[in-house]
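Pulled from Swiss-Prot, these are the features on record:
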BINDING   Asp1561, Asp1618, Glu1654  Mg(2+) 3 binding site
DOMAIN    780-856  domain 'Peptidase A2'
DOMAIN    959-1147  domain 'Reverse transcriptase'
DOMAIN    1550-1719  domain 'Integrase catalytic'
MUTAGEN   Gly879 to Ala  85% loss of infectivity and 65% loss of RT activity
MUTAGEN   Tyr880 to Ser  Defective in nucleic acid binding. 80% loss of infectivity. 50% loss of RT activity
MUTAGEN   Gly883 to Ala  90% loss of infectivity and 55% loss of RT activity
MUTAGEN   Gly885 to Ala  70% loss of infectivity and 60% loss of RT activity
MUTAGEN   Gly892 to Ala  85% loss of infectivity and 60% loss of RT activity
MUTAGEN   Gly907 to Ala  60% loss of infectivity and 35% loss of RT activity
Amino acid sequence: MGQELSQHERYVEQLKQALKTRGVKVKYADLLKFFDFVKDTCPWFPQEGTIDIKRWRRVGDCFQDYYNTFGPEKVPVTAFSYWNLIKELIDKKEVNPQVMAAVAQTEEILKSNSQTDLTKTSQNPDLDLISLDSDDEGAKSSSLQDKGLSSTKKPKRFPVLLTAQTSKDPEDPNPSEVDWDGLEDEAAKYHNPDWPPFLTRPPPYNKATPSAPTVMAVVNPKEELKEKIAQLEEQIKLEELHQALISKLQKLKTGNETVTHPDTAGGLSRTPHWPGQHIPKGKCCASREKEEQIPKDIFPVTETVDGQGQAWRHHNGFDFAVIKELKTAASQYGATAPYTLAIVESVADNWLTPTDWNTLVRAVLSGGDHLLWKSEFFENCRDTAKRNQQAGNGWDFDMLTGSGNYSSTDAQMQYDPGLFAQIQAAATKAWRKLPVKGDPGASLTGVKQGPDEPFADFVHRLITTAGRIFGSAEAGVDYVKQLAYENANPACQAAIRPYRKKTDLTGYIRLCSDIGPSYQQGLAMAAAFSGQTVKDFLNNKNKEKGGCCFKCGKKGHFAKNCHEHAHNNAEPKVPGLCPRCKRGKHWANECKSKTDNQGNPIPPHQGNRVEGPAPGPETSLWGSQLCSSQQKQPISKLTRATPGSAGLDLCSTSHTVLTPEMGPQALSTGIYGPLPPNTFGLILGRSSITMKGLQVYPGVIDNDYTGEIKIMAKAVNNIVTVSQGNRIAQLILLPLIETDNKVQQPYRGQGSFGSSDIYWVQPITCQKPSLTLWLDDKMFTGLIDTGADVTIIKLEDWPPNWPITDTLTNLRGIGQSNNPKQSSKYLTWRDKENNSGLIKPFVIPNLPVNLWGRDLLSQMKIMMCSPNDIVTAQMLAQGYSPGKGLGKKENGILHPIPNQGQSNKKGFGNFLTAAIDILAPQQCAEPITWKSDEPVWVDQWPLTNDKLAAAQQLVQEQLEAGHITESSSPWNTPIFVIKKKSGKWRLLQDLRAVNATMVLMGALQPGLPSPVAIPQGYLKIIIDLKDCFFSIPLHPSDQKRFAFSLPSTNFKEPMQRFQWKVLPQGMANSPTLCQKYVATAIHKVRHAWKQMYIIHYMDDILIAGKDGQQVLQCFDQLKQELTAAGLHIAPEKVQLQDPYTYLGFELNGPKITNQKAVIRKDKLQTLNDFQKLLGDINWLRPYLKLTTGDLKPLFDTLKGDSDPNSHRSLSKEALASLEKVETAIAEQFVTHINYSLPLIFLIFNTALTPTGLFWQDNPIMWIHLPASPKKVLLPYYDAIADLIILGRDHSKKYFGIEPSTIIQPYSKSQIDWLMQNTEMWPIACASFVGILDNHYPPNKLIQFCKLHTFVFPQIISKTPLNNALLVFTDGSSTGMAAYTLTDTTIKFQTNLNSAQLVELQALIAVLSAFPNQPLNIYTDSAYLAHSIPLLETVAQIKHISETAKLFLQCQQLIYNRSIPFYIGHVRAHSGLPGPIAQGNQRADLATKIVASNINTNLESAQNAHTLHHLNAQTLRLMFNIPREQARQIVKQCPICVTYLPVPHLGVNPRGLFPNMIWQMDVTHYSEFGNLKYIHVSIDTFSGFLLATLQTGETTKHVITHLLHCFSIIGLPKQIKTDNGPGYTSKNFQEFCSTLQIKHITGIPYNPQGQGIVERAHLSLKTTIEKIKKGEWYPRKGTPRNILNHALFILNFLNLDDQNKSAADRFWHNNPKKQFAMVKWKDPLDNTWHGPDPVLIWGRGSVCVYSQTYDAARWLPERLVRQVSNNNQSRE
């Protein structure tokens, strides 16, 4: 290594000198780093042995490829600079001898440093290798091959060894015609270990080697296929070869053919290949360095062949670099990005087992994508397995997925190569099916091109979406091409349209390659300048170009070039009769007459007169242009159909397509006026064309009209095509009768088409337009007022027995009425022609006349017409037919309303002297009832920048939509935004505070409507209302309460405030208001169409009826009513035909099924998951054939821990139940009810609980009892009675009828017994008039319900038995059970603490001890005496902790008995004489005696702690148990363990005797409500605690507390408090002085002086917290009870180390206490005093009682000296 390094350094040094001679100075270290980079990038360079311009350029090419692949961050900054310098050094022919010497020396170094011996060849004559290994390694390999074995090392994976293709014999060592420079360049790339996997075959290393060079490469089967096709291209045609290869490849994938591989050299490893890949024999090379390092593109399964030709397969691990690269690509670009798919395809070119694929996918993809891939992979494997089964090759689903017997890796390694190919195909296909990152998964038709989106990007999105839907984009290429045009933007459509059928998808892309944002902008500007829309501009742009001749009308030339009207051939035109004066033959513009031939004045010439003809032939978007050869034809050219035809046929001159949306269109006929003299024309449509759906409007053609006669026509319902030359109308010529009417114009000429003399008008006269109508059969006469929004009836005409209500609406006109009255119900109006409708008029007093408003006139189809030309044209354009009414069926009122006035009616008078303007009441939701009018203000929460931006955008959208308005309301609640899965934001408002102030409305629909109640055979229409909440306005008085604020960051600006105008989401009453509003809107429809079955639930409406035409008419009226109410129907959600989707069901003909449901078992992990799943299943049960017994294992999973996140898992039984659910969902269906047939209710004896079914030849609805019984022990016959009650209730609820027949499993005699001995059966059958039977209909579907074996009581007798053993049982809450018989008593201990359950254990012991003997059992438990007899007939026992288990055990003992027994009840402790009372007393006494014996001190301590939560020291002293046992009792308590121990008592000044010094304070405990103020006083000598609950902490509350304390322990000498106002007041000072109590306060804001009472607060609150969670009465007690219990514990139960409680210390004070004697120094005068007794030794301080001054003093410990060890007793 040292020699090599020195050579390398010498090489770099010489190169540096050579550069220096050219004036280039470089650092040695930088140059050394540069050549290290050269070596890493071009590992072949040191082996070349020479350096020249050709090899150096190859180095530059490697640099460039490395830069393009890995980016600039991987390439040193100076790399290309140094390369250029050295290139100039080598390329330029130097004359400087120093430079040439340096170059020569450099070449020598390269030659001597070459590490490869390329002269040796392999010993195998069939396959020569260029070995880079040492001689020793080769010898070892040779020896191993002689023995017929491969290397003993673990087989390594080698790339495929390929030879160069030559035209010579394979044994020729000198190939010719090879581009060695290019081959070496590619080989150098391959040897770079950092290079990504190459898919092409690189050429050999060096042309100088004598043997045929071969290199390592991963062969791509597609490239190999292309090479084969290229070799055979000259022999056969390309298409035949392509088809043959495709057929062969398909056979390989299905396993019909196997792949054979040629033998290779012994010990040589070969990589698996795609089926059909051929590995040519030849000379290969293998590098030992490469053998020691597994290449990154070799994958798990490899195959080696030993010297004997035996193939061995090996499994290797994945290279981490490949997984990392694939993981990075999937994360950054997406799992289906082209780059990611390229890596996946390169991986798929190798042999990967199913386990390897699963490992790779799980490592690369996310959890969700992994599951998606796995499901798609399994689906692909199923399809492949089916094809394999047909082919008979034995490759089944288990082999393809690596499951079952093929789950081990060893088994998968032995797969056939063709099977590997099928696995790779299934895996890659599944990978391509993964969803695109960030794509919500829209449908293919929903992919549309954006306005500025490049067309190529749009096509790419289409192809990607098609690939996911069809499996591959090629499968839907025609569909993609169609959508690429239809969903393109207008600009691209215009570019494609001329070539749409002439090119393919790539041609589309080329045509639209230049269309971008700038093109769109220019297009919009061009359309704007031309006065057209962009669409019209593009359509006209592509039409035939060229001018139109204004003379002949033909295209292709202009008027100046017209040959038909050349000036030299033109005949002079002679004027006819002047149309102005009609008195001479001259031109009208030359007429100078002032009057016509009738003497009427002629208006002078001024301005533009009648509009002339269009400048050119008419073009239409929907029709073809007028044929250029069409000439203007006169009336005389028209033909008649037959000699007797009255009309002349009119034909269309263009091919036209009409749709209903286009409305009336004018069709050209090519016929021009004028008509023959003294005639006028009437245009009528032909009956044959009317039958085709084309409506021709009648028209009048004037005699003096000279323009083109056109036909007004429209398509009524469907698209109609009018071909050129079709006869569609007739022109009838009628005689013209001239009258003396005034003429407006001298002549019509070529004016606008149509008559100018006919208008649809109602003359205005002096009479009032009155109208007589009948409201609920009472006649009313009123004035037609088109300016009034509503109808108004005067109070004087209103019947007094008709109800009216007050409104919140103000009616305004010339007069004004505030809060007028309105009819409480809708009235039915009727006119003389029996037209009718509903109306809800207002009632106003003192009104001169009744007013019919627009709410009524609109229902009557009354029209207002105008004689104005513009208005007439507008009405014609909108579809108005002369003589016909408006509407789709034109069935409105045809004639004007009679205008006869009534003379006996007075005028308006002073009330209405002008036009009236009465505003209609605004339709809105009902007002909300509020608990309080006090404003509610909740501050707005701060929002992050992204959420604030989203909120601002959403608020702006709502503002533009009119859903909110600006506000200054005193109400405010916060808003927030959440991000949906689709990436869009949603605006929400926290209305909890507002909801708390409103009176909640009840639910209007407590349940979902069922589609089975729709009559059978009815046709249906289902609609969904769009944005229903946002379409319903809030009542104006309620809007201010739903205000919110939009904040700003850093308070940069005042908050913008808004309030909702529509129903807000999150408001508690919004659903109810929505239902009421929609119900009101469709009320008229329900009233008018009573024969229809209409279901309304929230925003879903279903209409069903017998007659389809009536259903459509009802739907039409429903649309009108909803539109009038401001509600909008979502067009995309209108369902008109099967299958319908409604409320989670699919309605297809007579069958009703649930929508396809998929149960995700992998998501079932917690109690919450199972709860939601079973809730959904329970919702589906009325439509499934599932019994409660079928679902019981699933219901059992809900038992256990109540934590929603507690773990749950599926048992085998639960999994089987879930499979039954899936099967039932897939197969279930129910049918609609037929109300003409009897309704039968069937009851089946299914397991656990009975199951009900409504039946009419097919199942209608399944009925189930609740999963949990209402009783712990519910007999089966009582369950059937409950099911009868439930079935009858459901029948009336959903169908409105009682079942005609109830079929149940009991016979008539059994029913009689049930009626006499049970309570439920008489109730269930009460008032039932139908048939009660037990014969089921003969139907196979009914037989699926297995009969349940039911029994009547047989073993348990209702009366005592004769000659039976007498047994008494009893149980105690201590867990002791006992039973006695004759003179024997048996007792045993249980682990139960309930007396009822313990006695049940005793009863089980009796039944177990005497299974074959009759028994008379007596118990003092009434519960057991009633429950045990029910066990014999109970099918399901409700789960209640231990109770269910014991009852099940007892039930099993009863089932196993064959000899009856009796159980009776006896009252305990009755004191009655006799054997029964005495026997019960013996059993009871046995439990009590035993209980007293086992009540040890430890159990007593445990019970005491459970009751009072005493501390460990008190338990130890009170019950004489060890200290550790006492501590364990406290530690095991779940309540006490959460509280810290009470701190040390401290060293505050204390009294020397009881009632000397008290400390007093107030603490708060909020859970006590108004009594949260706890006044606490403590005697500092004994620690005796007193506390009272008060409603405040003022002086009066303090005095009340002290008076209570004085009544218990008397008056103190001194009280110390803080400086609170209750303690420093004058009244409290007077109170203390009156009772001679010294009151002192501590230092302000220093609670340490009150340390004793402060610690007492903590002790008191801790004790309250403990006992309120216990099992004693304080759990449900009052605050005073809880406080008193806590004081009892602290004062009387807690003991100190002297075994005394606080009460003992207070009431039994021992004055003969021994004290230590000390001398002490007074710090004021430095004098010593004493000896005096020590009261308290503190931490650094001592409390000494001065006998001289009779007072205690606190002194520092350094001023105290103990004088003796003798103690003094202080009296």
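In case you wondered, yes, glycine gets a Cβ from its N, Cα and C as well.
So, quick note: what you're seeing has the original residues, none of the substitutions.
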Cβ within 8 Å of the mean position of the Cβ atoms of Asp1561, Asp1618, Glu1654: remaining residues of the chain near Mg(2+) 3: Gln1559, Met1560, Val1562, Thr1617, Pro1647, Gln1650, Val1653, His1657
CB within-chain contacts under 8 A for Glu1654 (Mg(2+) 3 binding site), separation at least 6: Asp1561, Pro1647
Spatial neighbours of Asp1618 (Mg(2+) 3 binding site) that are distant in sequence (at least 6 apart) but have CB under 8 A: Asp1561, Thr1641, Gly1642, Pro1644, Pro1647, Gln1650
Asp1561 (Mg(2+) 3 binding site) in three-state DSSP notation: strand
Secondary structure at Asp1618 (Mg(2+) 3 binding site), reduced by DSSP to three states: coil
The domain 'Peptidase A2' (780-856) - residue tally per DSSP class, helix then strand then coil: 6 helix, 35 strand, 36 coil
Overall pLDDT of the domain 'Integrase catalytic' (1550-1719), taken as the mean: 86
